[in-house]
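A.B. asks: Can you keep this structure in mind? I'll have questions shortly.
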Amino acid sequence: MWSCGPLNSTAWAEEPLCRNLRLGLWVLSLLYLGAGVPVSLGYNALLVLANLASKNTMTMPDVYFVNMAVAGLVLTALAPAYLLGPAHSRWALWSLSSEAHVTLLILFNVASLVTMYSTALLSLDYYIERALPRTYMASVYNTRHVCGFVWGGAVLTSFSSLLFYICSHVSSRIAECARMQNTEAADAILVLIGYVVPGLAVLYALALISRIGKEDTPLDQDTSRLDPSVHRLLVATVCTQFGLWTPYYLSLGHTVLTSRGRTVEGHYLGILQVAKDLAKFLAFSSSSVTPLLYRYINKAFPGKLRRLMKKMHCGRRHCSPDPSGIQQVMAQA
């Protein structure tokens, strides 16, 4: 993946800076594949399994983190193909056919959209829970509808990439299909629906949460409200996700803005290619950072993990109910 892009034949591609940047990004990718991928697979899988094994104690934030964990597993599975395989790189260990490339692109887009949607909905639902505790909208019983909305919306938004894939095979027979091969239009849709809209939703929710936090209301004495650690987890997750995904969406936005036929000098084109590669690397790294935040900030996760291990140890045998789990269910009732 890591190269100076299409200007390998230009003078700047042979400069020491270009070679050093390529080498540095290659080392980072190897470190991520060697350490980040196992961490991401392990913690994301534990996050999903621990919450599914403790459905009775799941809260709405847990549902969104499960969605982000599943998306993280998808991103982790795609990481080796992206970080080591694109055909334009001198460092590539293998090349991808056009069909495989578009398939990976669709999966990557779906995972990124699920991550951003879940982050935005986490912020909005946290505000609802703070403003109106025990509401139906923030109820965990809406899990099926929420997951359907998040994943269904991500798939529909990525449909433009699917149309591009189909039209690349039938354009010789259907002239109108050639109009759907505009990848810049697909990128613009992803930037608008996958980044701008969730970003505005998060900013709106954080502003409302901040305003509620300054107000002293009788609801603040309600012991059934969300644990304060959830607020820290929310802020850390929002900052992490948008911090790691913003460079990637900015690179897509730049591609859209520079697709009007304007030429870019070779020197700047090389810098932009390296910046795009680094942005995609940061996007992949989000899949390993988020479950670590959940692990170390969410106070309920260690208990869920213990119950998961207990169930795995018991197997098909009947296990005695966990007292801590019963207390947590009673507290949420």
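Using the three backbone atoms N, Cα and C, a Cβ is placed for every residue, glycine included.
Residues as originally present; substitutions not included.
I grabbed these lines from Swiss-Prot:
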{"type": "MUTAGEN", "residues": "ARG90 to Ala", "note": "Decreased affinity for CHLSN; when associated with A-101, A-169, A-179, A-187 and A-265"}
{"type": "MUTAGEN", "residues": "HIS101 to Ala", "note": "Decreased affinity for CHLSN; when associated with A-90, A-169, A-179, A-187 and A-265"}
{"type": "MUTAGEN", "residues": "HIS169 to Ala", "note": "Decreased affinity for CHLSN; when associated with A-90, A-101, A-179, A-187 and A-265"}
{"type": "MUTAGEN", "residues": "ARG179 to Ala", "note": "Decreased affinity for CHLSN; when associated with A-90, A-101, A-169, A-187 and A-265"}
{"type": "MUTAGEN", "residues": "ASP187 to Ala", "note": "Decreased affinity for CHLSN; when associated with A-90, A-101, A-169, A-179 and A-265"}
{"type": "MUTAGEN", "residues": "GLU265 to Ala", "note": "Decreased affinity for CHLSN; when associated with A-90, A-101, A-169, A-179 and A-187"}
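Where in this structure would I find these features, and how exposed are they?
C.D. replies: Under the DSSP three-state reduction, HIS101 (mutagenesis position) is assigned to helix.
ASP187 (mutagenesis position) falls within a helix when secondary structure is assigned with DSSP. Sequence-distant contacts (6 or more apart, same chain, Cβ under 8 Å) of ASP187 (mutagenesis position) comprise LEU252, GLY253, THR255, VAL256.
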A.B. asks: Tell me, how many other CB atoms lie within 10 A of the CB of HIS101 (mutagenesis position), whichever protein chain they belong to?
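C.D. replies: Total other Cβ atoms inside 10 Å, all chains included: 17.
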